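The block underneath contains the structure these notes are about, expressed in structure tokens.
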Amino acid sequence: MLLLLPILNLSLQLHPVAALFTVTAPKEVYTVDVGSSVSLECDFDRRECTELEGIRASLQKVENDTSLQSERATLLEEQLPLGKALFHIPSVQVRDSGQYRCLVICGAAWDYKYLTVKVKASYMRIDTRILEVPGTGEVQLTCQARGYPLAEVSWQNVSVPANTSHIRTPEGLYQVTSVLRLKPQPSRNFSCMFWNAHMKELTSAIIDPLSRMEPKVPRTWPLHVFIPACTIALIFLAIVIIQRKRI
């Protein structure tokens, strides 16, 4: 079977599919949440393939004009007699997204259908933080969330530009961080919005700088202040200890 697949791959590119055997796809695009499971399905008419022993099915992931057998998908062979080639992918990951070719072989005849998997992770949990910037009268607002695909961040009704960046997590998700620095105003809230354009999904968080003020941004003590202060404290402690011993 492993030797047969490369030959079939070449045949799929060079020759039209025989009309004697037809594969259909009840669903061509699958949108799946990270961590959930999915079953990719392509169907065929059992009346066109009378010998059960002659039915073979495989799922190949298409990347860079090449196709490789999917190691993440498991064929549910008990569904073949029902005219279904069902491939189960558990605990979907970001790397499972892409295009697949569902190939069904019936004796000397074969056909295939392309299926697409779109993986998403909603930016539902938005962590917010407020820090007071000493000596400026300004606050630093931060919104951070993880998701997939990459989202755009905007701040509603704010003219000050925000500093937005992202990194990839080991799971392949995007960790997006947006930082805004400005002077707070009484009775004014700020809203950061994460727009996932690929999935047409919008999530947001509201920040009230005055009601949820966190501790100030810690100042770094200069060495020329820190060292003398420690020295004086040690001298004072030594004097106290010596006087107690004399008593």
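Here, residue 1 is simply the first one shown, and the rest follow in order.
Backbone N, Cα and C atoms are what each Cβ position is placed from, and that goes for glycine too.
Mean pLDDT of the predicted structure over the domain 'Ig-like V-type' (21-118): 91. Annotation source Swiss-Prot lists domain 'Ig-like V-type' at 21-118.
Under its mutagenesis annotations, Swiss-Prot gives ASP33 to Ser the following note: No effect on PDCD1 binding. Over all protein chains present, the Cβ of ASP33 (mutagenesis position) has 13 other Cβ atoms lying within 10 Å.
According to Swiss-Prot, the experimentally introduced change SER39 to Tyr is described as follows: No effect on PDCD1 binding. Listed in sequence order, the residues of the same chain lying 6 or more apart from SER39 (mutagenesis position) and placing their CB within less than 8 Å of its CB are LEU76, LEU86, PHE87, HIS88, ILE89.
As a published mutagenesis entry, GLU41 to Ser appears in Swiss-Prot alongside the note: No effect on PDCD1 binding. Cβ-based neighbour count (10 Å, all protein chains) for GLU41 (mutagenesis position) stands at 20.
Among the mutagenesis results in Swiss-Prot, ARG56 to Ser has the note: Significantly reduces the binding to PDCD1. The residue drawn here is the original one. Following the DSSP three-state reduction, the secondary structure of ARG56 (mutagenesis position) is strand.
Note on SER67 (mutagenesis position): other Cβ atoms within 10 Å of its Cβ, all shown chains, come to 23. According to Swiss-Prot, the mutagenesis experiment SER67 to Tyr carries this note: Significantly reduces the binding to PDCD1.
As a published mutagenesis entry, GLU71 to Ser appears in Swiss-Prot alongside the note: Significantly reduces the binding to PDCD1. If you draw a 10 Å sphere around the CB of GLU71 (mutagenesis position), it holds 7 other CB atoms from the protein chains shown.
Experimental mutagenesis is annotated in Swiss-Prot for ILE105 to Ala, with the remark: Abolishes the binding to PDCD1. Neighbour count (other Cβ atoms within 10 Å of the Cβ, all protein chains): 22 for ILE105 (mutagenesis position).
Mapped onto three states, the DSSP output places ASP111 (mutagenesis position) in strand. Among the sequence features in Swiss-Prot, the mutagenesis site ASP111 to Ser is noted as follows: Abolishes the binding to PDCD1. Costimulates proliferation and IFNG production of T-cells.
Listed in Swiss-Prot is the mutagenesis experiment LYS113 to Ser, annotated as follows: Abolishes the binding to PDCD1. Costimulates proliferation and IFNG production of T-cells. Within its own chain, LYS113 (mutagenesis position) has VAL23, THR24, ALA25, GLU28, CYS42, ARG101, CYS102 as residues 6 or more apart in sequence whose C-beta sits under 8 angstroms from its own.
Feature annotation from Swiss-Prot assigns domain 'Ig-like C2-type' to 122-203. The DSSP breakdown of the domain 'Ig-like C2-type' (122-203), given as helix, strand and coil counts, is 0 helix, 47 strand, 35 coil.
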Checklist entry - ARG56, ASP111: which of these mutagenesis positions has the highest Cβ count within 10 Å of its own Cβ? => result ASP111
Item to check | Pairwise CA distance, GLU41 (mutagenesis position) versus GLU71 (mutagenesis position), rounded so that it is a whole Å | outcome: 16
Checklist entry - Just checking the mutagenesis positions ASP33, ARG56, ASP111: which sit within 10 A of ILE105 (mutagenesis position), CA to CA? => result ARG56, ASP111
Checklist entry - Per DSSP, how many helix, strand and coil residues does the domain 'Ig-like V-type' (21-118) have? => result 15 helix, 54 strand, 29 coil
Item to check | GLU71 (mutagenesis position) versus mutagenesis positions ASP33, ARG56, ASP111 - nearest by Cα | outcome: ARG56
